[in-house]
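Pulled from Swiss-Prot:
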MUTAGEN   Lys8 to Arg  No effect on light-induced proteasomal degradation; when associated with R-99, R-133 and R-168
DOMAIN    33-194  domain 'N-acetyltransferase'
MUTAGEN   Cys37 to Ala  No effect on light-induced proteasomal degradation
MUTAGEN   Cys61 to Ala  No effect on light-induced proteasomal degradation
MUTAGEN   Lys99 to Arg  No effect onlight-induced proteasomal degradation; when associated with R-8, R-133 and R-168
BINDING   Leu122, Met157  substrate binding site
BINDING   Leu122, Ala123, Val124, Gln130, Gln131, Gly132, Lys133, Gly134, Ser135, Tyr166, Glu167, Lys168  acetyl-CoA binding site
MUTAGEN   Lys133 to Arg  No effect on light-induced proteasomal degradation; when associated with R-8, R-99 and R-168
MUTAGEN   Lys168 to Arg  No effect on proteasomal degradation; when associated with R-8, R-99 and R-133
Amino acid sequence: MLSIHPLKPEALHLPLGTSEFLGCQRRHTLPASEFRCLTPEDATSAFEIEREAFISVSGTCPLHLDEIRHFLTLCPELSLGWFEEGCLVAFIIGSLWDKERLTQESLTLHRPGGRTAHLHVLAVHRTFRQQGKGSVLLWRYLHHLGSQPAVRRAVLMCENALVPFYEKFGFQAMGPCAITMGSLTFTELQCSLRCHTFLRRNSGC
């Protein structure tokens, strides 16, 4: 996590007219770039990014607002957000699953005893797209999962056009997903977290 810890300011006696400057200084004490797990308080910001990213393309969202709050309450450690100066710009939300393949139930359930992390959604704010942020976030997220001993693999479903993107991170196609949304069909992919655990242990991160 990249963060800045500002020193406690001393009492200063400054001339009038400096309030705007001080306000600017205070804003600059926020971390320029920070990665952290999300909290239920981040749910609205996450949903706004998700809705804009998915509605125009597929007409539906992977997670509704109440479902985002649900997962961020039950398993915040399976999420990761990228913040720029305190504002959420990209995120991933996951939960645990305890079966080999995804089912309709896996869209809304968190199975605490599961060994599989189900990635429900990866979304990037429109202002920050086409900058590689989704790739950076996914790489960090997989390393984050690799640091959790109970999690053995990650699974997700995506449209066929996105399969090559996820294959670059070690995901392998398992075939058609049993889940459909209207006329949309998906490919199910899985990724062993062993390599990400090894890379994390040997990267000094």
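All residue numbers here begin at 1 and follow the chain in the order shown.
In case you wondered, yes, glycine gets a Cβ from its N, Cα and C as well.
So, quick note: what you're seeing has the original residues, none of the substitutions.
On the structure: features taken from Swiss-Prot.
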residue: Cys37; record: mutagenesis position; Cβ contacts under 8 Å, 6 or more apart: Pro76, Glu77, Ser79, Leu80, Gly81
residue: Cys61; record: mutagenesis position; Cβ contacts under 8 Å, 6 or more apart: Phe47, Glu50, Arg51, Phe54, Ile55, Val121
residue: Leu122; record: substrate binding site; Cβ contacts under 8 Å, 6 or more apart: Ala90, Phe91, Ile92, Gly134, Leu137, Leu138
residue: Val124; record: acetyl-CoA binding site; Cβ contacts under 8 Å, 6 or more apart: Ile49, Ala53, Val89, Ala90, Lys133, Gly134, Leu137
residue: Gln131; record: acetyl-CoA binding site; Cβ contacts under 8 Å, 6 or more apart: none
residue: Ser135; record: acetyl-CoA binding site; Cβ contacts under 8 Å, 6 or more apart: Lys168, Phe169
residue: Met157; record: substrate binding site; Cβ contacts under 8 Å, 6 or more apart: Leu102, Cys177, Ile179, Phe186, Thr187, Glu188, Leu189
residue: Glu167; record: acetyl-CoA binding site; Cβ contacts under 8 Å, 6 or more apart: Ala173, Leu189
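With respect to Cβ neighbours within 10 Å, the mutagenesis positions Lys99, Lys133, Lys168 differ, and Lys168 shows the lowest count. According to its DSSP assignment, Val124 (acetyl-CoA binding site) is in a strand.
According to DSSP, Cys61 (mutagenesis position) is assigned to coil rather than to any helix or strand.
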